Structure formats: structure tokens, C-alpha cells
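First the structure, in the form of C-alpha cells, and then the observations on it.
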Amino acid sequence: MTSVNVKLLYRYVLTNFFNLCLFPLTAFLAGKASRLTINDLHNFLSYLQHNLITVTLLFAFTVFGLVLYIVTRPNPVYLVDYSCYLPPPHLKVSVSKVMDIFYQIRKADTSSRNVACDDPSSLDFLRKIQERSGLGDETYSPEGLIHVPPRKTFAASREETEKVIIGALENLFENTKVNPREIGILVVNSSMFNPTPSLSAMVVNTFKLRSNIKSFNLGGMGCSAGVIAIDLAKDLLHVHKNTYALVVSTENITQGIYAGENRSMMVSNCLFRVGGAAILLSNKSGDRRRSKYKLVHTVRTHTGADDKSFRCVQQEDDESGKIGVCLSKDITNVAGTTLTKNIATLGPLILPLSEKFLFFATFVAKKLLKDKIKHYYVPDFKLAVDHFCIHAGGRAVIDELEKNLGLSPIDVEASRSTLHRFGNTSSSSIWYELAYIEAKGRMKKGNKAWQIALGSGFKCNSAVWVALRNVKASANSPWQHCIDRYPVKIDSDLSKSKTHVQNGRS
């Protein structure tokens, strides 16, 4: 108990060091001021009169500096609102339904009809991965894959993506009452499906956006592309004043489904599900009052210069010529290394002085003592961040980040619940997690939320937001009909998940 109190005292002293120093300084100046006489004031005024040019120049430079700072500083970027797509109920799939879809896909593939469908080991492998994935029985599959026989056509892929994007945007425009023609910047990201005309062009056409819109379409950038899109929109909002930026993050499941027998490529079939999010950003000062959040920091880390990082998630042909996404056995180590580099950049921006000092001290000690100190000090990010939105890439990803960042079960609750309810929706998963926190009523004014996105390349990207008010869930939130059933409890044997309401956590 004593060590805990000492640590708390240490953190308080360092975090409030400048404030603590300010009190004696203020007292000293107040004491000096109380001893001033009328004669001292006359002498001071006389000094100003004899040095009028110097005083005037100093005042002019001060005013010029303040004006220059106000004019050149970037405008704040506000998150007015966002919308996560909720697919229709008939697209819900249980674990057993997903297994049936896998079987139908393999059966429909003429090159594997006599082998893969009759291979119990392949389907048994898929079943084990599916049951241990952390996904529940109410995730969503695209229309084309539910159809018997499955439709893996280009038209089915386009239909899936258009329904997700249009559905999310219609709800966003309805909630914000923003006219689509007011949008000045558009960024759409979809890794696997990039038709011509582009998805951003489809949005322009569907919602009749204006002809001078700054439009961007990001492809092939993986599950971390959502934060990349936010970062790009932020930079554009710093240049183009008084406008709105629209960010759309989604992924296509129909296009990315794998029908072969390579087990490294089968895993993604078990994790990815339908989902997408639309986010409205603004740099208009008048939008602060109605916005939910202000963007504080974005940090992007790319370790693609290393071959192991570059190849750990890769779309390629298998031995029989079928295209799939191969997940390397090195992915966990690569993700950990990339995350470490990302938080090494983000930490100094958000951590209190006490944590910065401890990290710096252990860094110097490790350099001097080398082998005597095995690990660097892991900062307590819970002192700087109130809510964590970790990409719901899978149970292993969430477990690893929970351990590496020293988080508690409630810190990763939003991620686990999103994975269970919606599966891995790729770049949009961090928005379903933020919506979960809002639906639980936990987002209070001044709270900071940290979105952590991991993706192929290999990339780790972070976005930190601060709540401008007590944030409630928006209309038509994806959690509005099921939030009372969460969080979920996953059995320790990883084989089955059961949903129940924990006392005091609903």
C-alpha cells in the first residue's frame, strides 16, 4: 500500500510540477509588489518615457507575433458525427451458417469440387478457427455469399459495397442535416475492391456532390486505412478553410473470400464480415458546439521497408491458382514491433510528465547498463487516455495489445464486443468500438479516446480524439437494439462464447 501511495505522490508532483512552482513564485512577486511605493511607480513611468521607442517596438513585435500565430495556426478539426452501417437482419449468420457458406463456396468451385468439399480436415480446421475466433452468432455476411449457390461475381461485390456505403451515408446526412453539396473533401478507403469508376466517384454520383470537390480513393492499404483517411482529411482541412470533409471506410467480403485449401489463407474467411462507417469532419468554428469530438493527434507508422513486415499480410495465388490473403506466422511479432514504434512517437505527445520521465530514465539506464535491464519501461497510457478502440482484427490481436499496453478487461471491452457482434469489419471496426462506448454512456466531456489501427504493409496508425461534451449514441446506432446484452464473456477454453450482462457493466 505504501509503494502505491509513493507512486501516486510521485505522479502528482511531476504532473503538477510547474503549478507547484508557480505558487511560491506568485507569493514572492506579491510580496515584492506589496512593498512598492509611489516613488517606485514614478521612477518606472520615467523609465518608460525615456525608452519610448524600445517599448513601442517591443509592443509592436508582440502584437505582430500574436497575429501571425492566430493567422498561421491550423484550424481545429471537429468530428461532427459518424454513422456505422447496420446490415438488414436477413444477412445475419451464425457459426454454423458460416460453415455452410464455406461448404457451398468450395462446392461451387469447379476445380475443387471433388477434393476440397470432401476433405473433412479442411472444413474441420475452418470450424475450429471460427469457434475460437471470438465472433458470435449475429455477424453479417454479404448477400452474394448467402445466396445458393454463392455469387462471387463482380456485380455481387459492387452491390455489397454500394449498399454499405450508401446506407452509412444516408444515415449520416439524416442525423447531421448537412446538405451533401456542402461537402468539399471526400476520402473513401476500401482495400480489396476498387472498381472503375472509383468508389469515391460512385459517392459523388449517388449524392450529387459538387463538381469542385477534392475526391480521393484509397485502395490496398489494409485494415489501418481508416486512420490514414482521417489523417489525409485532416491535412486537407488545414489547407481548405471553412468546409466539410467526408470520410468513408469499408471493406468488401465478396471479393476477398478464399475457396482454396491453403490454411494460411483460410483464416481471413473466418474473421471478416460486412461493415462500414461514414465520418463527417469540419473545420468550421461554428460547428464546435454541435460536434462530438476534436481531433488531437494522428500518428502513422509504416515498417514496410522490412521484408518480413511487408510480406506478413499479402494477397497472392495459392498452389492451385486461387487468390487469397495469406497471413504469415510472423504477424503477431511484426504487429508488436510496429505498435512499439507507433507509441514511441505518440507517447511524448499525450503522456503526463511523470510517465515521460520514467520512460526516459529507463531508456538511459538500459543504454548504460545494457544487459542488466531487459525491457524499457512501459508507460501507463491510462493516465493520458480514457477509452481505447483497438482494431478488432481477432482475439489474438486484442489479447496482445491488452498485454503490451497493460490494459484491463474493461479497457478492451469495446474491441471484444465489436468483434463478437460484428466480426472484423476491417478499417471501420474502430468506429463500431467508439459507438459502443457511446451506447454504454461512458464518453464524458474532456475524455480522450485512442483509436489504434493495424494493417498490411505493415502499418500501425493512431488517432486521438477529445470529447467536446457528454456524448450520447447517435440515432440508428448499430448497438441500439443489443447494447444491453453486452459485454460478452468468452469461455476460457476458447471454444465457445456466451453472451450475458455483467453486473454494473451494462
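Heads up, residue numbers simply count up from 1 along the chain you see.
Cβ coordinates come from backbone N, Cα and C, glycine included.
Taken residue by residue with DSSP, CYS223 (mutagenesis position) is part of a helix. For CYS223 (among others), the entry in Swiss-Prot reads active site, with the evidence type experimental evidence.
For the recorded site, HIS302 (mutagenesis position), the DSSP three-state label reads strand. Just so you know, the Cβ of HIS302 (mutagenesis position) picks up 18 other Cβ atoms within 10 Å once every protein chain is counted. What Swiss-Prot records for HIS302 (among others) is active site, and it gives experimental evidence as the kind of evidence.
What Swiss-Prot lists as active site is ASN424 (among others). The Cβ of ASN424 (active site) has CYS223, LEU271, PHE272, ARG273, ALA392, GLY393, GLY394 as same-chain neighbours under 8 Å, each 6 or more residues away in sequence.
Under the heading domain 'FAE', Swiss-Prot lists 69-368.
Same-chain residues at least 6 positions away in sequence with a Cβ under 8 Å from that of CYS84 (mutagenesis position) are, in sequence order, ALA168, GLY275, GLY276, ALA277, SER428, TRP431, TYR432, ALA435, SER477, PRO478. Experimental mutagenesis at this site is recorded by Swiss-Prot as CYS84 to Ala or Ser, annotated: Normal activity.
Counting every protein chain shown, the Cβ of CYS223 (mutagenesis position) has 28 other Cβ atoms within 10 Å. Quoted from Swiss-Prot, the note attached to the mutagenesis of CYS223 to Ala states: Loss of activity.
Here the residue is the original one, but Swiss-Prot notes a mutagenesis experiment at this spot, CYS223 to Ser: Normal activity.
DSSP assigns CYS270 (mutagenesis position) to a helix. For CYS270 (mutagenesis position), the count of additional Cβ atoms within 10 Å of its Cβ stands at 24 [all protein chains shown]. Quoted from Swiss-Prot for the published mutagenesis CYS270 to Ser: Reduced activity.
Among the mutagenesis results in Swiss-Prot, CYS270 to Ala has the note: Normal activity. The residue drawn here is the original one.
Among the mutagenesis experiments that Swiss-Prot reports, HIS302 to Ala or Lys is described with the note: Loss of activity.
Where Swiss-Prot documents CYS312 to Ser as a mutagenesis experiment, the accompanying text is: Reduced activity. Counting only residues at least six positions away in the same chain, the Cβ atoms of LEU327, SER328, ASP330, ILE331, VAL334, SER456, PHE458 sit under 8 Å from the Cβ of CYS312 (mutagenesis position).
Quoted from Swiss-Prot, the note attached to the mutagenesis of HIS387 to Ala or Lys states: Loss of activity. Neighbour list (HIS387 (mutagenesis position), Cβ cut-off 8 Å, at least 6 residues apart, same chain): ASP411, ALA414, LEU434, ILE437, ARG442, MET443, ASN447, LYS448, ALA449, TRP450.
Secondary structure at HIS391 (mutagenesis position), taken from DSSP and collapsed to helix, strand or coil, is coil. Under 8 Å, Cβ to Cβ, and six or more positions away along its own chain, HIS391 (mutagenesis position) finds CYS223, SER224, VAL397, SER415, SER429, ILE430, ILE452, ALA453, LEU454, GLY455. Quoted from Swiss-Prot, the note on the mutagenesis of HIS391 to Gln is: Reduced activity.
For the domain 'FAE' (69-368), the predicted model reports an average pLDDT of 91.
A gap of 26 Å separates the Cα atoms of CYS270 (mutagenesis position) and HIS302 (mutagenesis position). In three-state terms derived from DSSP, CYS84 (mutagenesis position) belongs to an extended strand segment.
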